[in-house]
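The ATP binding site annotation in Swiss-Prot covers Ala106, Lys107, Ser108, Gly109, Leu110, Gly111, Lys112, Thr113. If you look up Swiss-Prot, you'll see 93-268 marked as domain 'Helicase ATP-binding', on the strength of sequence analysis. Annotated domain 'Helicase C-terminal' per Swiss-Prot: 280-441, in sequence order. According to Swiss-Prot, the mutagenesis experiment Asp8 to Gly carries the following note: No growth at 37 degrees Celsius; when associated with DEL-135. Under its mutagenesis entries, Swiss-Prot includes Asp22 to Gly with the note: In SUB2-1; no growth at 16 and 37 degrees Celsius; when associated with G-83; M-142 and T-146. For Glu83 to Gly, Swiss-Prot lists a mutagenesis experiment annotated as follows: In SUB2-1; no growth at 16 and 37 degrees Celsius; when associated with G-22; M-142 and T-146. Here the residue is the original one, but Swiss-Prot notes a mutagenesis experiment at this spot, Gln122 to Arg: In SUB2-201; no growth at 37 degrees Celsius; when associated with G-173 and F-403. What Swiss-Prot says about the mutagenesis result for Leu142 to Met is this: In SUB2-1; no growth at 16 and 37 degrees Celsius; when associated with G-22; G-83 and T-146. As a published mutagenesis entry, Ile146 to Thr appears in Swiss-Prot alongside the note: In SUB2-1; no growth at 16 and 37 degrees Celsius; when associated with G-22; G-83 and M-142. According to Swiss-Prot, the mutagenesis experiment Lys173 to Gly carries this note: In SUB2-201; no growth at 37 degrees Celsius; when associated with R-122 and F-403. According to Swiss-Prot, the experimentally introduced change Asp174 to Gly is described as follows: In SUB2-100; no growth at 37 degrees Celsius. Per Swiss-Prot, mutagenesis Gln308 to Arg is noted as: In SUB2-5; no growth at 16 degrees Celsius. What Swiss-Prot notes for the published mutagenesis of Lys403 to Phe is this: In SUB2-201; no growth at 37 degrees Celsius; when associated with R-122 and G-173.
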Amino acid sequence: MSHEGEEDLLEYSDNEQEIQIDASKAAEAGETGAATSATEGDNNNNTAAGDKKGSYVGIHSTGFKDFLLKPELSRAIIDCGFEHPSEVQQHTIPQSIHGTDVLCQAKSGLGKTAVFVLSTLQQLDPVPGEVAVVVICNARELAYQIRNEYLRFSKYMPDVKTAVFYGGTPISKDAELLKNKDTAPHIVVATPGRLKALVREKYIDLSHVKNFVIDECDKVLEELDMRRDVQEIFRATPRDKQVMMFSATLSQEIRPICRRFLQNPLEIFVDDEAKLTLHGLQQYYIKLEEREKNRKLAQLLDDLEFNQVIIFVKSTTRANELTKLLNASNFPAITVHGHMKQEERIARYKAFKDFEKRICVSTDVFGRGIDIERINLAINYDLTNEADQYLHRVGRAGRFGTKGLAISFVSSKEDEEVLAKIQERFDVKIAEFPEEGIDPSTYLNN
């Protein structure tokens with residue numbers, strides 16, 4: 001249970017239970033489980049963490065039924081066709097459902113979202129007009145997606161209300177929803193800026209919060225302004241509550257900052273940061289001149305087999321221009337970036353998720369946490385500047401342990417340096433894309 005989120009808080013690094021999960025086992029789990037955010041993976045009772053400090057887990061589960069969840073949750077899980085928890089879920093849920101603080105770092109696609117969704121719903125005893133669960137994330141689309149996960153798993157819990165709040169929309173609408181006891185949510189998913197504004201204006205009462213979750217916590221807490229927003233929100237909640245933090249990447253520098261919000265946390269890390277690359281994802285690069293990118297992209301879209309593709313560029317201007325070019329070249333595409341109006345962003349995100357378009361051009365607004373199951377091709381039209389961001393980008397393809405393909409354009413000396421850093425950081429060999437192409441069976445699921 002956690003207390004304050006102040007800068008000068010003690011770090012509880014001497015007390016946490018730390019579980020190091022073998023990355024290869026986690027990947028195998030992801031491959032054998034159902035293709036969804038709640039169920040990657042088969043169980044492995046012989047955890048690699050057995051000899052590590054505080055690595056005991058009270059319950060070893062072979063299926064979701066062994067978590068002894070509420071019947072309503074179990075029904076929803078069965079409806080989704082889920083049977084076996086992923087390695088991360090297996091090690092985390094038995095303690096998180098009992099209120100243990102959690103700091104979890106595991107690669108994209110291993111079902112971290114389901115950990116806090118199921119854990120908080122399991123503990124929730126809804127009281128009309130009282131917010132019991134707060135989930136904070138850095139992106140509006142991610143907030144929308146998390147809200148949908150709550151709706152999916154609470155389908156047999158009709159008394160549970162969930163709402164999502166983010167900037168770019170009239171705060172008066174949020175205030176109206178919160179004021180009415182018939183519509184006031186028990187679960188709030190929000191971006192930090194909007195939730196801070198609701199707290200400051202006293203539109204929302206967080207004095208009954210029992211669970212406080214930060215998704216993509218490294219991104220939320222590494223930016224000072226966002227961290228201050230989170231601290232202000234944190235101080236508006238009770239001292240006695242559960243705090244859970246999740247991310248695909250957690251640097252050594254950000255972990256002490258996370259721990260300031262936690263007390264006696266269970267810590268879940270993959271055993272080796274170098275193994276964070278995605279199992280089942282084929283990764284290649286293509287060396288070319290900047291002026292050759294458009295022609296090569298068109299060739300790839302013609303030659304490759306894919307369900308949906310996401311193309312990453314470095315600016316909103318380039319996103320708009322490339323989308324125009326693709327549409328003019330008979331490649332129906334949609335673009336999503338941070339400079340468009342919020343309603344438009346959400347509408348386009350939904351359109352892409354609903355398979356109305358197969359091609360999406362985006363900036364890094366789609367680079368973290370967004371789960372669209374049909375994406376099996378990611379193209380870095382402009383290579384990112386950071387190795388960790390590369391992981392988040394290409395993680396949009398090959399989600400949940402399924403196969404996928406990632407191709408990066410390398411057009412400058414800077415790109416070559418970044419590519420070298422990526423390979424060193426993740427201990428992976430990214431090969432040059434063969435001139436003759438590749439066998440679709442290597443990146444397409446049966």
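Yeah, the Cβs are placed from backbone N, Cα and C, and that goes for glycine too.
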For Glu83 (mutagenesis position), the three-state class that DSSP assigns: coil
Model confidence over the domain 'Helicase ATP-binding' (93-268), averaged pLDDT: 93
From recorded positions Leu110, Gly111, Thr113, Gln122, Asp174, the one whose Cα lies nearest Ile146 (mutagenesis position): Thr113
Cβ-Cβ distance under 8 Å to Asp174 (mutagenesis position), same chain, at least six residues away: Ala163, Phe165, Arg194, Leu198, Tyr203
Candidate mutagenesis positions Glu83, Gln122, Lys173, Gln308, pick with smallest Cα gap to Gly111 (ATP binding site): Glu83
Leu110 (ATP binding site) to Gln122 (mutagenesis position) - Cα separation in whole Å: 20
Cβ-Cβ neighbours of Leu110 (ATP binding site) (radius 10 Å): 31
For Lys403 (mutagenesis position), the one of Ala106, Lys107, Lys112, Thr113 that lies nearest, given that the binding-site residues are compared by Cα: Lys107
